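Features as listed in Swiss-Prot:
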MUTAGEN   Thr101 to Ala  Decreased protein expression. Decreased embryonic stem cell self-renewal
MUTAGEN   Phe103 to Ala  Decreased protein expression and stability. Decreased embryonic stem cell self-renewal
MUTAGEN   Gln125 to Ala  Decreased protein expression. No effect on protein stability
MUTAGEN   Met126 to Arg  Increases affinity for DNA; when associated with E-137
MUTAGEN   Met126 to Ala  No effect on protein stability
MUTAGEN   Tyr137 to Glu  Increases affinity for DNA; when associated with R-126
MUTAGEN   Tyr137 to Ala  Increased protein expression. Decreased protein stability
MUTAGEN   Lys138 to Ala  Decreased protein expression and stability. Decreased embryonic stem cell self-renewal
MUTAGEN   Lys141 to Ala  Decreased protein stability
MUTAGEN   Gln145 to Ala  Increased protein expression. No effect on protein stability
MUTAGEN   Asn146 to Ala  No effect on protein stability. Decreased embryonic stem cell self-renewal
MUTAGEN   Asn146 to Glu  Strongly reduced affinity for DNA
MUTAGEN   Met149 to Ala  Increased protein expression. No effect on protein stability
Amino acid sequence: MSVGLPGPHSLPSSEEASNSGNASSMPAVFHPENYSCLQGSATEMLCTEAASPRPSSEDLPLQGSPDSSTSPKQKLSSPEADKGPEEEENKVLARKQKMRTVFSQAQLCALKDRFQKQKYLSLQQMQELSSILNLSYKQVKTWFQNQRMKCKRWQKNQWLKTSNGLIQKGSAPVEYPSIHCSYPQGYLVNASGSLSMWGSQTWTNPTWSSQTWTNPTWNNQTWTNPTWSSQAWTAQSWNGQPWNAAPLHNFGEDFLQPYVQLQQNFSASDLEVNLEATRESHAHFSTPQALELFLNYSVTPPGEI
């Protein structure tokens with residue numbers, strides 16, 4: 001089938017187009033030549049569409065779709081995700097609300113008594129004890145386990161306390177109260193108990209350095225003793241004295257009676273003689289040589305002179 005191309009004579013002129021625009025009310029009458037032109041233009045359009053491919057989705061202009069990087073992320077809320085934390089909270093509450101076994105006083109006494117005798121029970125023994133105390137096997141088993149743990153914890157704490165006490169006692173410095181008390185103040189005593197700095201110790205005692213060897217009792221002593229002055233040193237008095245070896249515990253009035261009788265037998269002349277002898281002895285003993293002789297005599301026994 002051959003399609004004839006329309007020639008230049010078939011195109012309408014501008015005047016005809018204007019006339020056709022003005023006469024819009026009149027129906028357009030197409031001639032057979034015009035039909036052939038329409039068919040040719042339709043075939044050309046089909047060919048161009050087949051030659052040029054359709055634009056792909058990539059070539060199409062993007063519409064206002066939200067960017068995944070800039071747009072806020074939408075969290076998918078599912079009923080399973082919502083139930084997760086609620087179920088966990090319920091489990092925690094169920095664990096906290098677990099009822100603890102409340103033992104009576106009689107049950108506790110029986111359990112403690114049995115624990116002191118035997119800390120580990122067999123299956124049969126636990127069943128017998130649970131039946132006696134109206135408890136379950138699990139309750140008795142749990143109580144014994146907890147009691148053993150408490151006992152071990154208590155033993156561990158006691159061991160730590162005793163070990164710490166021994167360490168503190170071993171590290172404490174040793175004190176010597178007897179040494180500190182026996183030595184006078186001013187001496188430095190080492191931990192070993194020995195005196196320090198013997199060479200630098202000055203052996204000057206203020207009490208000894210300031211001591212004056214003048215005793216007021218000795219200076220003011222009057223060597224006039226009534227017993228010495230009234231004593232008659234005659235052989236008669238010594239001969240008349242009975243030399244009885246009386247025990248020391250009987251030293252009393254019996255021993256003093258002859259001495260009193262001897263004083264009563266003195267006469268006036270004897271008294272004058274004794275007074276003169278006393279004055280002479282006082283003058284003699286007032287000298288330092290006599291004082292030194294008297295001191296030496298008082299210190300040494302009579303048999304060693």
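Just so it is clear, glycine is given a Cβ too, placed from its N, Cα and C backbone atoms.
At each noted site, the model still has the original residue.
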Across all protein chains shown, the mutagenesis positions Gln125, Gln145, Asn146 give the max Cβ-within-10 Å count at Gln125
My understanding is the cutoff is Cβ-Cβ under 8 Å with a sequence separation of 6 or more in the same chain; which residues meet that for Met126 (mutagenesis position)?
Tyr137, Val140, Lys141, Phe144
Among all the protein chains here, how many other CB atoms are within 10 A of the CB of Thr101 (mutagenesis position)?
12
By Cβ count within 10 Å, point out the most packed of the mutagenesis positions listed: Lys138, Lys141.
Lys141
Taking the Cα atoms as reference points, how far is Gln145 (mutagenesis position) from Phe103 (mutagenesis position) in Å?
15
What's the CA to CA span in angstrom from Asn146 (mutagenesis position) over to Lys138 (mutagenesis position)?
12
